[in-house]
Amino acid sequence: MQTTQSSCPGSPPDTEDGWEPILCRGEINFGGSGKKRGKFVKVPSSVAPSVLFELLLTEWHLPAPNLVVSLVGEERPLAMKSWLRDVLRKGLVKAAQSTGAWILTSALHVGLARHVGQAVRDHSLASTSTKIRVVAIGMASLDRILHRQLLDGVHQKEDTPIHYPADEGNIQGPLCPLDSNLSHFILVESGALGSGNDGLTELQLSLEKHISQQRTGYGGTSCIQIPVLCLLVNGDPNTLERISRAVEQAAPWLILAGSGGIADVLAALVSQPHLLVPQVAEKQFREKFPSECFSWEAIVHWTELLQNIAAHPHLLTVYDFEQEGSEDLDTVILKALVKACKSHSQEAQDYLDELKLAVAWDRVDIAKSEIFNGDVEWKSCDLEEVMTDALVSNKPDFVRLFVDSGADMAEFLTYGRLQQLYHSVSPKSLLFELLQRKHEEGRLTLAGLGAQQARELPIGLPAFSLHEVSRVLKDFLHDACRGFYQDGRRMEERGPPKRPAGQKWLPDLSRKSEDPWRDLFLWAVLQNRYEMATYFWAMGREGVAAALAACKIIKEMSHLEKEAEVARTMREAKYEQLALDLFSECYGNSEDRAFALLVRRNHSWSRTTCLHLATEADAKAFFAHDGVQAFLTKIWWGDMATGTPILRLLGAFTCPALIYTNLISFSEDAPQRMDLEDLQEPDSLDMEKSFLCSRGGQLEKLTEAPRAPGDLGPQAAFLLTRWRKFWGAPVTVFLGNVVMYFAFLFLFTYVLLVDFRPPPQGPSGSEVTLYFWVFTLVLEEIRQGFFTDEDTHLVKKFTLYVEDNWNKCDMVAIFLFIVGVTCRMVPSVFEAGRTVLAIDFMVFTLRLIHIFAIHKQLGPKIIIVERMMKDVFFFLFFLSVWLVAYGVTTQALLHPHDGRLEWIFRRVLYRPYLQIFGQIPLDEIDEARVNCSLHPLLLESSASCPNLYANWLVILLLVTFLLVTNVLLMNLLIAMFSYTFQVVQGNADMFWKFQRYHLIVEYHGRPALAPPFILLSHLSLVLKQVFRKEAQHKRQHLERDLPDPLDQKIITWETVQKENFLSTMEKRRRDSEGEVLRKTAHRVDLIAKYIGGLREQEKRIKCLESQANYCMLLLSSMTDTLAPGGTYSSSQNCGCRSQPASARDREYLESGLPPSDT
């Protein structure tokens, strides 16, 4: 049995704990089979509420409340209606669970509190989490508790819990047992006020007032005052005193109409203050309490209390669950709190706490209808705190609402606030782990600078800065996030000073973000918040690039978190689909602008193009789009007409003079040069088209000054232009490399088979030519590896070069060629050189497979072969297990005494492998066919005689081995190959288009001439670099900088297309079946509310009719009295009509109904 700490009023007054001198506390064990236990504290009615609240939080370790619901109702046995029982058992407990609320109720097992205790018990039994629990605190006066003597003796047994008998149904007069379903009890002792109930009420009011002045950080980074709501269910007339005093303390009340008792009295009279007279109140009390007899003095006193309560209509919310039961109780509670905060000032600050509460409860519908209904003018600065809460707690609907209501993200998002958002990352998330890793790396770097700096490092939880965020993004996006979250002044300087080791160039945290929507989008993507990220994507610019960047981030994070790889892959597909759909919208509107969108450098993503981002993200579906393929086809053919027959190209190869004939069709010449003033204002469609359709060097030629007339004649310009157009097209470069590579393989074959002479006769002339040819291949590989991108470090260039599998193949082929040539020059290892070169020829020949990628049918087969090789690699693990198991066993059975290593290797690995294909050595297994020798001289070169002792076991193992390998494992391999083929072949078109892009990009960047003539192209590149001439005209086909006016025009056009796409998506969502059903249900709710309003209007109209009828009756009586000749008649009828008239008058005053005419 668990012990407890108890203290009583005998302790010294200077105890450290604030409540020690005045509080007695302990534990209660309730009898019965449930083994329930609760904590209690005995307090005087004069105890400070702060001490009691501190005890609840500090000693009892209750979670700080986000809401306090004080339940007020009947403390006598009562019959509970079914709907009211559901409201208490389901609605109240659900609201407390979802909002983290405390329920203050009576501690006695009687009346309303009994049903609340049963609801708490049912929830505790059904809940599977210890973190989600309902906190119900029972408060009662000690004078009303049954078996009080057990509690009075708590100070005598400090270390043992009190055993309370399980007689919950035993009610002896005013005494009632404690409710065993509750876990915490506050028992109030009678004080100087005399009555225990008066002391209890005083303590309840003071505790509620104190809690309402405390603050909590629920739902975000800000603090709000803890809202306290009193819920009135049923109740007796004495409850009016508590309600009146509570509303004077500005405590909001929710009154459940239809629950009976004083709640129905308030529901009937509080909305009609003109009827709050003693006669009408007496009528209501008699109807609601028919078995009670009240004095006129009590009725008058209660009427005064009703008038005081009705004077605070903004604190009273009447709700009838029978007629308006479509809303949950937490919704009604939030509406009551919002209503209580409304004032005549209409200042936004008066609604902030309720708005924060709506954010914490995720009730955007209430925020729209009750707070953002047009009555309050919200400024952007008013919404900054709640915007932070909505972002941290992942409430995209609220973020959208705040932006629509006037929040300015450009003013809101400073670098300091962005850093604060990254500080709020969940410690269990992958992003937190990555940021912590980068933070630790930075601490180690700083610690290595010196002991003094190491002592200055912060201690405690890591406070991530934007430097760590930029490093994480750098790992995911590489060059696409270059310069993110760094000092802008440093980035703008030309040739900045070298940064000291460990020093961070961070932006000023008070500066506003340069692109707030992009930064918030990245923050949401890194936390895998798709809905939030989608909204930021919709609000930002450069949508295609942003979606592809998110696709890349999700792909990288899925590799780091294998458990959530499937979910992240689905998110990745969604982002890729966003980019694909938006580009489809753009391509359908304008092809030229869509092509420019693919190759323009995006300023928000470090001047990276959409094609580069798609390549990094491995977005195969994006490359398979018709618009992207049309652009690639345009790049592939260059300035030649698409669809030119290959034979004509080969004819131009053999006879270059055919280039200047009409054999091959070329595009029209570039437009005439224009003035710089015209280029700065590309407003006309013709000017824009000339920009978008211009290619590479032509764009620069548009801006060049006119040449001197004698520089080049028109004929020479025509010849030079045609020559460049033909030899500069990627298709020509590809065909040239294919033809020359076949020539290289033919020369290699000739040298190996015919003209490969040993020294000193060799090498021959053809072999020297082969050496020179390979030398030009080496130069081209060096150019591809180290001279492709000037803005990248050499190490990274080499890393990117090695990542390509075909480049690895080239490196192996060149390495083997160098080794083979070196060996063949030495006579002693000439044959070894021949062997290496023969193997190298096989590697060079396999390099031809790369050429097939351009073919639509053969291209996907390359991927199939590559994936099948991976399948074979894993299959070999299974096969090797059986090979080794069977080989070692048979070797031990047949040749136990043969220790020759070469023979052991043959029999353990080689022979079982051959047996898979049917080569079974019967001469070793069958005794009649054994052919061996036992002579020691012959044993060295021949097989040893097998041991036939376990011949039957060897045969059995052979049968088992063949069954498993030939039937089971081979069929497994075939099934794996079949699955791989189906997966790739099912998406063959997408895989081929993705391969086609890589091939086009590769040959687009290659020099025009093929090896060995490529040496001329390399010399030309070197000369252009020496004389500082632009040697990268072709790069502008895939990466282009547009003039600022045209660039802004493209950005605006893309934004418009994104809005069109989003409107189309929204229309599809509205037309979906689920949305139609939701709208129908919403309309039904509106109709129900409207009908409920009609009922209220009907009641008011009846009331007005009754008043009008009564006025007409009085006027008629006055007319009859004052009319001539009516005195006698009136006096004659005075005795018989005066009393009935008075009765009718009182009946009207009580019920509001007109008197009968009969």
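The first residue you see is number 1, and the count goes up from there.
From the backbone N, Cα and C atoms, a Cβ is placed for every residue, glycine too.
Original residues only: the substitutions mentioned are not part of this model.
The Cβ neighbour count for ASP353 (Ca(2+) 1 binding site), using a 10 Å radius over every protein chain in view, is 19. Annotation source Swiss-Prot lists Ca(2+) 1 binding site at CYS341, ASP350, ASP353, GLU354.
Cβ contacts within 10 Å of ASN807 (Ca(2+) 2 binding site), excluding its own Cβ and spanning all protein chains shown: 15. What Swiss-Prot records for GLU781, GLN784, ASN807, ASP810, GLU1002 is Ca(2+) 2 binding site.
Experimental mutagenesis is annotated in Swiss-Prot for SER129 to Glu, with the remark: Does not change the Ca(2+)-evoked current of TRPM5.
Where Swiss-Prot documents SER129 to Asp as a mutagenesis experiment, the accompanying text is: Increases of the Ca(2+)-evoked TRPM5 current in both positive and negative voltages; mimicking the PKC-dependent phosphorylated form of TRPM5.
For the mutagenesis experiment SER129 to Ala, the note given by Swiss-Prot reads: Abolishes the Gq-dependent modulation of TRPM5.
Record note (Swiss-Prot) on the mutagenesis of GLU831 to Gln: Reduces sensitivity to block by extracellular acidification. Sensitivity to block by low extracellular pH is nearly abolished; when associated with N-935. Listed in sequence order, there are no same-chain residues at least 6 apart in sequence whose CB falls under 8 Å from the CB of GLU831 (mutagenesis position).
When Cβ atoms from all protein chains are considered, those within 10 Å of HIS897 (mutagenesis position) total 7, not counting its own. Among the sequence features in Swiss-Prot, the mutagenesis site HIS897 to Asn is noted as follows: Shows normal sensitivity to acid block and significant recovery from acid-enhanced inactivation.
Mutagenesis annotation in Swiss-Prot: HIS935 to Asn, described as Reduces sensitivity to block by extracellular acidification. Sensitivity to block by low extracellular pH is nearly abolished; when associated with Q-831; the structure shown retains the original residue.
When the recorded positions CYS341, ASP350, ASP353, HIS897 are ranked by how far their Cα is from the Cα of ASN807 (Ca(2+) 2 binding site), HIS897 comes first. For the pair GLU781 (Ca(2+) 2 binding site) and HIS897 (mutagenesis position), the Cα-Cα distance reads 55 Å.
In this structure, the CA atom of GLU1002 (Ca(2+) 2 binding site) is 60 Å away from the CA atom of GLU354 (Ca(2+) 1 binding site). Mapped onto three states, the DSSP output places HIS897 (mutagenesis position) in coil. In this structure, GLU781 (Ca(2+) 2 binding site) is part of a helix by DSSP. The Cβ of CYS341 (Ca(2+) 1 binding site) has ASP350, TYR351, ASP353, GLU354 as same-chain neighbours under 8 Å, each 6 or more residues away in sequence.
In this structure the C-alpha atoms belonging to ASP810 (Ca(2+) 2 binding site) and HIS897 (mutagenesis position) are separated by 48 Å.
Spacing of GLN784 (Ca(2+) 2 binding site) relative to HIS897 (mutagenesis position) is 58 Å (Cα to Cα, whole number).
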